[in-house]
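**Student:** Before we start, here is the structure in question, set down as structure tokens.
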Amino acid sequence: MFASLLLAALPLLTHAALTYRGADISSLLLLEDEGYSYKNLNGQTQALETILADAGINSIRQRVWVNPSDGSYDLDYNLELAKRVKAAGMSLYLDLHLSDTWADPSDQTTPSGWSTTDLGTLKWQLYNYTLEVCNTFAENDIDIEIISIGNEIRAGLLWPLGETSSYSNIGALLHSGAWGVKDSNLATTPKIMIHLDDGWSWDQQNYFYETVLATGELLSTDFDYFGVSYYPFYSASATLASLKTSLANLQSTYDKPVVVVETNWPVSCPNPAYAFPSDLSSIPFSVAGQQEFLEKLAAVVEATTDGLGVYYWEPAWIGNAGLGSSCADNLMVDYTTDEVYESIETLGEL
């Protein structure tokens with residue numbers, strides 16, 4: 001009888017939990033300074049990190065800027081947020097932008113005071129910066145699970161020296177940044193990640209890694225994880241099928257785990273700038289759609305050898321619901337009530 005009951009229950013066990021079920025909540029302290037707070041699914045006001053941890057989310061991504069003009073996302077800001085993440089029992093993923101402001105495929109501006117003319121000087125500055133960041137967290141007894149050397153660097157990093165006109169320079173910079181992490185005082189060395197945009201495009205992913213590794217400046221042993229962004233609203237070509245192929249090829253070609261480190265799905269998108277991918281076109285723009293998208297995305301990651309996790313980008317950024325896209329609202333929070341959506345729990349159960 002027990003055996004038959006057990007067998008009957010087995011179909012409900014659709015997949016094992018991903019290693020990383022994460023969210024980027026970098027904006028939290030700024031939002032709290034503006035007076036915002038959050039409510040759980042029972043309508044009770046709680047700290048956002050508590051709501052996320054209670055939902056099963058186990059890792060938090062934080063962006064780090066070098067010398068921001070107003071202190072936003074600098075090292076002190078991130079220490080304050082990381083202490084709360086640690087207290088909530090979640091792991092920490094630091095996303096080093098290596099800039100004083102946003103770094104992405106269209107802008108990789110070198111921090112103020114760092115060299116833009118001498119590669120040797122810039123390598124040394126980058127090494128000392130990643131070393132300092134890690135040692136500061138070590139001094140505060142905060143472990144770092146993952147650290148990425150740059151953010152969406154398919155077009156290079158630390159421009160102009162790290163532009164794609166010289167993949168040798170890109171490789172040398174990544175090597176220096178990685179070794180600042182490896183030489184730090186952290187008791188456990190973080191997993192070092194390289195993060196590119198357009199994770200669905202195997203051609204773009206492979207071109208970057210094949211080219212930069214061929215220079216001999218970046219060694220395969222310098223880093224541990226591939227990180228990719230996957231946003232379905234920026235290209236009709238960003239199908240789940242393409243992502244599945246890209247992740248599988250990345251892992252099999254270079255023998256490293258893969259993580260989807262940025263993604264979104266809208267609850268409202270009346271005027272998308274681009275057609276949505278064909279194999280996602282049936283998913284509604286709603287909370288239920290967020291849930292369905294996350295489950296399908298998780299299935300792709302889980303089906304990939306060494307596919308480790310999914311991070312949702314800025315699910316609670318009230319006041320910026322479009323999150324830079326042409327969609328009206330990609331949040332997992334109802335910004336009219338400050339209450340989280342059920343999709344938060346879906347993310348925590350992936």
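Each residue, glycine too, has its Cβ placed from N, Cα and C.
Here the original residues are kept at every noted site.
Just lifted these from Swiss-Prot, have a look:
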type     : residues  : note
ACT_SITE : E152      : active site, proton donor
ACT_SITE : E262      : active site, nucleophile
MUTAGEN  : D198 to N : Broadens pH profile by 1 unit towards the basic end of the scale
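For the listed features, I'd like the structural context: burial, neighbours, distances.
**Tutor:** Around the Cβ of E152 (active site, proton donor), the same chain contributes A103, D104, P105, H195, L196, D197, S229, each under 8 angstroms and 6 or more positions distant in sequence.
The 10 Å shell around the Cβ of E262 (active site, nucleophile) contains 24 further Cβ atoms across the protein chains shown.
DSSP assigns D198 (mutagenesis position) to coil, not to a helix or a strand.
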**Student:** Would you mind pulling the DSSP three-state label for E262 (active site, nucleophile)?
**Tutor:** strand
**Student:** Tell me the Cβ neighbour count for D198 (mutagenesis position), meaning other Cβ atoms within 10 Å of its Cβ, over all protein chains shown.
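**Tutor:** Summing over all protein chains shown, D198 (mutagenesis position) has 24 other Cβ atoms within 10 Å.
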**Student:** Whole-number Å distance between the CA of D198 (mutagenesis position) and the CA of E262 (active site, nucleophile)?
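**Tutor:** With distance taken Cα to Cα, E262 (active site, nucleophile) is 10 Å from D198 (mutagenesis position).
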